[in-house]
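A.B. asks: Handing you this structure, nothing more for now.
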Amino acid sequence: MSGQQERAERQREELSASASPPSRFVLGLDVGSTVIRCHVYDQTARVRGSSAQKVENVYPQPGWVEIDPDSLWAQFVAVIKDAVKAAGVQMNQIVGLGISTQRATFITWNKKTGHHFHNFISWQDLRAAELVKSWNNSLIMKLLHGATRVLHFFSRSKVMLTVSRFNFSTQHATLRLTWILQNLSEVKRAVEEDNCCFGTIDTWLLYKLTKGSSYATDYSNASTTGFFDPYAMRWSRLITTMVSIPLSILPPVKDTSYNFGSVDEKIFGVPIPVVALVGDQQSAMFGECCFETGDVKLTMGTGTFLDINTGKNLQHVNGGFYPLIGWKIGQELVCLAEGNAGDTGTAIMWAQKLDLFTDAAETEKMALSLEDSEGVYFVPSFSGLQAPLNDPCACASFMGLKHSTNKYHLVRAILESIAFRNKQLYDMLQREIQIPVTNIRADGGVCNNAFVMQMTSDLINEKIDRPAHFDMSCLGAASLAGLAVGFWADKEELQKLRQSEMVFKPQKKWQEYEVNMENWVKAVKRSMNWYNKT
């Protein structure tokens, strides 16, 4: 071939390339409790560009946890722009945005002006702890439980059984919103004037992205607020009436994978479709491809969340695990049962602030350098103790400290406490959920710690699959968005794209840990009811 022919061939190839449509991508964004992160995904589910910023929580008083909405909005916009730039693509190549968020963190704002009345009140916030205790011990709750137990006896209704076991929690938005109405007159007045909007982070971001033209949430987020009736698939008139919250301030509830509207062009230069809103744990479940009944996900991030796919049916539980909507896509409805421990990554970050180590990655080697923690035990309870103990007044503590205790013992005790809490949650799942476990898949930043992963596998005597990609909430949001716009054909295609990095198998028997865990449980019991004011 002559030089002239070669040049002509190259020109034809260049023209052909320029004529072909540009590659398409989807965005998966997760607003976690610690980090806000965005990934750009191609059609092989490979991350092409990323950006992350630390979520700056505000602590106005002990036990209060807030997020500045203006700061969060600036971070949200920045990580999307930076991720797209890092991917080396253009905004007009983004065909869909999926948003995963920490759940039950809420805000209220002026319906007419869009201005917020206060900061986001985090799901970790404990300002309503006394209100929760008061309500759970109230005559109203005792009458409700008694009446529904009788009704369940005669009707065998699952709804009545669930209501008979219902208790308020500080993690629900319910009584934190009640606290706001009792203490912020501006919000109370706006509610009375029908000028107040309530929203979890997903709802507020959608409202901001669409310049107020879209106001909605999805079923996964709604089901974690404490206001939602998952049996009737609507906001609960019973709960809202009990706590005097008008239904009018709650947003419409839509499918998880759904066209919620397009981003206002002024924000990113193009109208990117917002096609998925999802709670972070449900999103991680979807990202892990836990699509079958019995599939289990163990997320270890800021907190630990253990979820099991219960199929189309909600599980009526005994107050440890709680029923949730996993996702709703058209006619497909998937339900979950979930249990959680509030302080996992939180405990590790706290230890880092104390200069016990400089990088969380060091903790694995520190723990493995010792035979044991030398009788030191840590209770991870900065935000109270969740199921099966359910004590918002518990305190975080070290017990068993000695002259010989050093930072290595403290670090190992912290990591062991995470594994012990995992064991408690898994045992509770086995007791309460009458569904055989098929697979266990882990995700979240703490699952990068092989010491915690191996100890958890030993304690529960099960294999645990760790994926190649840890940011499952981002991937789940992107997957849901991709399905909505035809970027991926179906869930079967997503399953084929999933990659496993390592499977942890039990190496020690439970009996080798039994005495250690019994002593840890003693430490936990001594930390309970510490902040009780009555």
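Every residue, even glycine, has its Cβ placed from backbone N, Cα and C.
At each noted site, the model still has the original residue.
When I checked Swiss-Prot for this same protein, it listed these features:
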BINDING   Ser33, Thr34, Thr302, Gly345, Gly445  ATP binding site
BINDING   Arg103, Asp280, Gln281  glycerol binding site
MUTAGEN   Asp280 to Asn  Reduced glycerol kinase activity. Mutant mice exhibit hair loss similar to that observed in Toku homozygotes
MUTAGEN   Asp443 to Asn  Reduced glycerol kinase activity
A.B. asks: Per the record, glycerol is bound by Arg103, Asp280, Gln281: how many Å separate the farthest pair of Cα atoms?
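C.D. replies: Across Arg103, Asp280, Gln281, the two farthest Cα atoms sit 8 Å apart.
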A.B. asks: Tell me the Cα distance separating Gly345 (ATP binding site) from Asp443 (mutagenesis position), rounded to the nearest angstrom.
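C.D. replies: Asp443 (mutagenesis position) and Gly345 (ATP binding site) have their Cα atoms 12 Å apart.
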A.B. asks: Taking just the CA atoms, what is the gap between Gly445 (ATP binding site) and Arg103 (glycerol binding site) in Å?
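C.D. replies: Here the two Cα atoms are 18 Å apart.
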A.B. asks: For the ATP site (Ser33, Thr34, Thr302, Gly345, Gly445), what does the 8 A shell look like? I mean other same-chain residues with CB within 8 A of the CB centroid.
C.D. replies: Gly32, Val35, Gly301, Gly303, Thr344, Thr346, Met349, Gly444
A.B. asks: Can you grab the distance from Gly345 (ATP binding site) over to Gln281 (glycerol binding site)? Cα atoms, rounded to a whole Å.
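C.D. replies: Spelling it out, the Cα of Gly345 (ATP binding site) and the Cα of Gln281 (glycerol binding site) are 15 Å apart.
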A.B. asks: Whole-number Å only: compute the distance from the Cα of Thr34 (ATP binding site) to the Cα of Arg103 (glycerol binding site).
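C.D. replies: Approximately 13 Å lies between the Cα of Thr34 (ATP binding site) and that of Arg103 (glycerol binding site).
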A.B. asks: When you average the Cβ positions of Arg103, Asp280, Gln281 for the glycerol site, which other residues in that chain have a Cβ within 8 Å of that mean position?
C.D. replies: Ser100, Thr101, Gln102, Ser220, Thr224, Gly279, Gln282, Ser283, Ala284, Phe305, Ser473
A.B. asks: Just checking: which of Ser33, Asp280, Thr302 have a Cα that is within 10 Å of the Cα of Arg103 (glycerol binding site), counting only these recorded positions?
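C.D. replies: So the list is Ser33, Asp280.
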